[in-house]
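Features as listed in Swiss-Prot:
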- Tyr301: active site, proton acceptor (ACT_SITE)
- Cys352 to Ala: Does not affect much catalytic activity (MUTAGEN)
- Cys474 to Ala: Impaired catalytic activity (MUTAGEN)
- Cys577 to Ala: Does not affect much catalytic activity (MUTAGEN)
- Cys624 to Ala: Impaired catalytic activity (MUTAGEN)
Amino acid sequence: MNKTFKYIVLLALACFVGKANAQELKTEVFSLLNLDYPGLEKVKALHQEGKDADAAKALLDYYRARTNVKTPDINLKKVTIGKDEQKMADEALQHTFFAHKGYQPSFNYGEDIDWRYWPVKDNELRWQLHRHKWFTPMGKAYRVSGDEKYAVEWTKQYIDWIKKNPLVKVDKKEYEMTGDNQLKGDVENARFAWRPLEVSNRLQDQTSQFQLFLPSPSFTPEFLTEFLVNYHKHAIHILGIYSAQGNHLLFEAQRMIYAGAFFPEFKEAAAWRKSGIDIMNREINVQVYNDGGQFELDPHYHLAAINIFCKALNIADLYGFRNEFPQEYLDTIEKMIVFYANVSFPDYTNPCFSDAKLTNKKEMLKNYRNWSKMFPKNQFIKYLATDGKEGALPEYLSKGFLKSGFFVFRNSWGTDATQMVVKAGPKAFWHCQPDNGTFELWFNGKNLFPDSGSYVYAGEGEVMEQRNWHRQTCVHNTVTLNNKNLDQTESVTKLWQPEGNVQILVTENPSYKNLKHRRSVFFVDNSYFVIVDEMVGSQKGSINLHYQMPKGEIANSREDMTFVTQFEEGSNMKLQCFGPEGMTMKKEPGWCSTAYRKRYKRMNVSFNVKKDSEDAVRYITVICPIKNSADAPKLSAKFKNKTFNENGLEVEVKVNGKKQSLNYKL
């Protein structure tokens, strides 16, 4: 009797689990579709006769026969899969899900998938789980191998996700973790599973997954109705809860265009598409300054914004509604590309200011090739797209983007260039760090002053500590008061002179209450830099001038405040700081991050002065890029104007005895 009872319980449990994952015919799908859409005549007739199961079969037949709808993301005639994607697909069969590339090896989410499992309290890990990055590789694996196991598992996981992640009412601010951290149950889960950005991710990617798995026997009429009802719920959700601003809003709008274009059978499809187009046309004027800089002042998200705007155009070209984007929209994208090309280094990499990640040449060549198709007359873009084989470089070398606050000093466009990129712009948004005045410096094939980067975004405990460390003003190449973060980030350009033997940038930031920072940068004879920092105001405390050193052996001296890299011949530098009497130098361990959860150790340096009066604290730093450290020049520098002058500056610098007077008047 006991064994029989046990068997009945197990059988009931098996039936319950089977039913939980079973595909159900969702008849509400017919009320969501425009059954008068061309090709749906049979579906409409069967539905009106009350034969919804047959209508669902006819609907599946319609989608399998549909040829006029596709996306630019996948070519069904030439599906290929790489080694990494194959691994993602195979691991997903065992519920080991590739949620985030920063957390490898991937975590396993259990035989009975626990979509709420959060092994490391990093918000990105939990959010990005719900982007289902392994679904498209599973689809590719299915198409390449023909093995039904991928389709079977995909449909199971898709239904399982729907069942375990209900859309419940969540206050909008909760999606960005700015509200109540005590939320429980479905509400706590929904802030991750149904954040608009993740929803938009699924909206876009499921158009590819739909195409990849559509021929499978596992893609049943019942599953089709589940899929379409869920997809519709996604679009309606975003429509009512778009993010307020920034790159999230752009992603969501662009993906709503995808949804409306790929599933024109939905009654609201045209409204979805229009919603996305209207936002894109509006936000390109809101988020992009007239110099081409994106208002988050982060090279990574600037690049993302370019590609979002381009993706919207690509889908418009595919479906014939390019005329809904004005010429001004294209002109702005072109300016954004020119901006990005200018602030990038000769090897196609980018400064890692703010939350930027390091790109690579292969990735950027692909981008420039795509952009060159869109702007075939732009010779600069063509030059970069062809790695210099075609097109032409601009006639200028140094270039300033005054509204965005990015300034580039360069003496060449080649890899042998000396190039400094300075970031000193207006107040920006979440991804921007309080680092006004910072810079990166490239010389002859090497970045000698890489930014500290970001490492992680947000989360709990250690994750937030790591985030906050990389965001600090004091781990950038700029000046602080008592090593504290800047109170204000609203730099104003006082002078930009990008031509001649002495090129000059003068930028000023309010920084702290009663203490402003004026930074003057001189690029002398296309060979070395003189940076003058003046901290002006009644505020008292410790003034700290920070420099983040490159990785490797660096000889240094407290006596004369010098640092000379000891790298192999090709790219080295000497830095020497000249400050007030009593200035001290401090060396600390630092970090440099170029990708999410990847970083390496290096040395941070600060030159510290006690400010105990209203007199300005002033520094002169000379940075000489040199090929061989043995050739480090002898340096000296002094102020010619004895006190801070609101309207000008004059300093005298000697390099190996050669005197150079540097000055300006405002």
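Including glycine, each Cβ sits where the backbone N, Cα and C put it.
Packing around Tyr301 (active site, proton acceptor) is summarised by its Cβ count: 26 other Cβ atoms lie within 10 angstroms of its Cβ, all protein chains included. Rounded to a whole value, the Cα-Cα separation of the residue listed as 'active site, proton acceptor' and Cys624 (mutagenesis position) is 32 Å. Checked against Cys577 (mutagenesis position), the mutagenesis positions Cys352, Cys474, Cys624 differ in C-alpha distance, with Cys624 being the nearest.
With respect to their backbone Cα atoms, Cys352 (mutagenesis position) and Cys474 (mutagenesis position) stand 16 Å from each other. Cys624 (mutagenesis position) and Cys474 (mutagenesis position) are 23 Å apart (CA-CA, integer value). Under the DSSP three-state reduction, Cys352 (mutagenesis position) is assigned to coil, being neither helix nor strand. Cys624 (mutagenesis position) is surrounded by 22 other CB atoms, counting those within 10 A of its CB over all protein chains shown. A 10 Å cutoff on Cβ-Cβ distances gives Cys352 (mutagenesis position) a total of 25 other Cβ atoms nearby, all chains included.
Reduced to three states, the DSSP call for Cys474 (mutagenesis position) is helix. Around the Cβ of Cys577 (mutagenesis position), the number of neighbouring Cβ atoms within 10 Å comes to 23.
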